[in-house]
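Q: In case it helps, Swiss-Prot gives these features for our protein:
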type	residues	note
DOMAIN	7-321	domain 'Cbl-PTB'
BINDING	D199, T201, E210	Ca(2+) binding site
MUTAGEN	Y244 to A	Abolishes interaction with EGFR. Decreases interaction with SRC and abolishes SRC ubiquitination
MUTAGEN	R264 to A	Abolishes interaction with EGFR. Decreases interaction with SRC and abolishes SRC ubiquitination
BINDING	R264	4-O-phospho-L-tyrosine binding site
MUTAGEN	P265 to L	Enhances interaction with EGFR and SRC as well as SRC ubiquitination
MUTAGEN	S266 to A	Decreases interactions with EGFR and SRC as well as SRC ubiquitination
MUTAGEN	T268 to A	Abolishes interaction with EGFR. Decreases interaction with and ubiquitination of SRC
MUTAGEN	G276 to E	No effect on interaction with RET. Binds slightly to SRC, this interaction is independent of SRC phosphorylation. Strongly decreases SRC ubiquitination. Abolishes interaction with EGFR
MUTAGEN	Y341 to F	Abolishes activation by EGF stimulation and enhancement by TGFB1I1 of E3 activity
MUTAGEN	Y341 to E	Induces E3 activity and autoubiquitination. Releases ubiquitin-conjugating enzyme E2 UBE2D2 faster
MUTAGEN	C351 to A	No effect on TGFB1I1 and SRC interactions. Abolishes SRC ubiquitination. Abolishes interaction with TGFB1I1; when associated with A-366. Abolishes interaction with RET and inhibition of RET degradation
MUTAGEN	C366 to A	Abolishes interaction with TGFB1I1. Abolishes interaction with TGFB1I1; when associated with A-351
Amino acid sequence: MALAVAPWGRQWEEARALGRAVRMLQRLEEQCVDPRLSVSPPSLRDLLPRTAQLLREVAHSRRAAGGGGPGGPGGSGDFLLIYLANLEAKSRQVAALLPPRGRRSANDELFRAGSRLRRQLAKLAIIFSHMHAELHALFPGGKYCGHMYQLTKAPAHTFWRESCGARCVLPWAEFESLLGTCHPVEPGCTALALRTTIDLTCSGHVSIFEFDVFTRLFQPWPTLLKNWQLLAVNHPGYMAFLTYDEVQERLQACRDKPGSYIFRPSCTRLGQWAIGYVSSDGSILQTIPANKPLSQVLLEGQKDGFYLYPDGKTHNPDLTELGQAEPQQRIHVSEEQLQLYWAMDSTFELCKICAESNKDVKIEPCGHLLCSCCLAAWQHSDSQTCPFCRCEIKGWEAVSIYQFHGQATAEDSGNSSDQEGRELELGQVPLSAPPLPPRPDLPPRKPRNAQPKVRLLKGNSPPAALGPQDPAPA
């Protein structure tokens, strides 16, 4: 009997904790009446009600499912227990900085550039932003999906699922040990710095969402910790937990030194970098580079004269060793799949949305291919999901598809290439060609004498100035 009661007791405690968290956020919101607290993102006045509403949705879904969702270690119940305890701790820290309820004006010290109180509040606002993004990613609409969460980078996803199984969160010490099996971590200060970088919510745990953000920031996977060490630990231009406004303030001292720059993880586009730099006319601009490793962006920016002096310092670290070209990536299309394309009077290379241009973009994490014009038009319509599978678009990579003559085709050799996988991100993932949407009006097919091959391109794009909202690059 006691065994049957225990789960219900935990569900009851969880429901109470969710209710307490919502009420706590409401009280905190009442302390955020000063309009200066919502000048630029991340804004506590915006984040608090959104987080409270998401927690209500989580509570409703949990009640409807009888506390459901995958349980067990590192499952939904463990995540909420850790999350709510961390939320309470961070809320108390914010409450101590804000004026009491009923008082409309906050301490001017909170808004003075460079003050200790402002730095503390800005960091806590960023942590709250991370916590809202994490909860939204693992409980979209209040329903748990952590056991099905897809990491953006295929090798990172493979590592997590093989090492952590269906868990969505685990203690730092255990995660550090698991990561060390493929990316050894030096104990001491290096391990502490790594924990500070990965643990976006400062909870002492690592969630699958936080690891996803980390692996997107410090891609590619084979040199993950080397990239992190050179870009975050050793680079004078790296700034953690900094907002748009704070970047503007920090670079004010460098306005007479064009080419000065600093970079930070974007507050509002998690998994992407934001780079602030001083232009040739002394203006301070900020940009979010489009879906390529930061080392490559900084090398290109240095070559073009944009990123020369990290944080105004004369020495610019040499990142050449991180900018080596990655091996070409191939997609082997099986004979059966090719037959499907030919039956539609199409080819693998042709974009299946417009049926006019060749595919030149790979969507992440789902891996579907289409042409850049169709992707731009699709995202311009405010759609942030893949047009084929409706998976969230977290990024994309430019690709070039061309005929590969290095081996006989499946048709010529008489051997099916069904067993050949697709090599992406220097790791193996299952064979998967994009789905074939119904298109009766496709143009005539091209000769079928070769298999396509996909290769990542490394193109340049000049920095584009941003506003404080950190919009995605065009």
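Cβ coordinates are placed from backbone N, Cα and C, and glycine is handled just like the others.
Modelled residues match the original; the substitutions are not represented.
Where in this structure would I find these features, and how exposed are they?
A: Confidence annotation: the domain 'Cbl-PTB' (7-321) carries a mean pLDDT of 92 in the model.
Non-local neighbourhood of T201 (Ca(2+) binding site): Y83, N86, I127, H130, M131, E134, S207, E210, each in the same chain, at least six residues away, with C-beta under 8 Å from its C-beta.
According to its DSSP assignment, R264 (mutagenesis position) is in a strand. In sequence order, Y238, M239, A240, F241, L242, V247, W273, A274, G276 are the residues of the chain that are 6 or more apart from R264 (mutagenesis position) and have a CB within less than 8 Å of its CB.
Around P265 (mutagenesis position), a 10 Å sphere centred on its CB holds 25 further CB atoms from the protein chains shown.
The Cβ of S266 (mutagenesis position) has 19 neighbouring Cβ atoms from other residues within 10 Å, across all protein chains displayed.
Note on T268 (mutagenesis position): other Cβ atoms within 10 Å of its Cβ, all shown chains, come to 19.
The 10 Å shell around the Cβ of G276 (mutagenesis position) contains 25 further Cβ atoms across the protein chains shown. DSSP assigns G276 (mutagenesis position) to a strand segment in the three-state reduction.
Within 10 Å of the C-beta atom of Y341 (mutagenesis position) sit 21 other C-beta atoms, taking all shown protein chains into account.
When secondary structure is read from DSSP and collapsed to three states, Y341 (mutagenesis position) falls in the helix class.
According to its DSSP assignment, C351 (mutagenesis position) is coil. Within 10 Å of the Cβ of C351 (mutagenesis position) there are 21 other Cβ atoms, across all protein chains.
There are 19 other Cβ atoms within 10 Å of the Cβ belonging to C366 (mutagenesis position).
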Q: Which one is it: of the binding-site residues D199, E210, which Cβ has the fewest other Cβ atoms within 10 Å in this structure?
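A: Taking D199, E210 as the binding-site residues, the minimal 10 Å Cβ count falls on D199.
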Q: Specify the nearest of the recorded positions D199, Y244, Y341, C366 to S266 (mutagenesis position), where nearness means the distance between Cα atoms.
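A: If we rank D199, Y244, Y341, C366 by Cα distance to S266 (mutagenesis position), first place goes to Y244.
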Q: Name them in sequence order: residues not among D199, T201, E210 whose Cβ is within 8 Å of the mean position of the Cβ atoms defining the Ca(2+) site.
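A: The surrounding set, listed in chain order, is H130, E134, I198, L200, C202, S203, H205, V206, S207.
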Q: Look up E210 (Ca(2+) binding site) in the DSSP assignment and report helix, strand or coil.
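A: Where E210 (Ca(2+) binding site) sits, the three-state DSSP reduction gives helix.
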Q: Validating a neighbour-count step here. Other CB atoms within 10 A of the CB of Y244 (mutagenesis position): how many?
A: 22
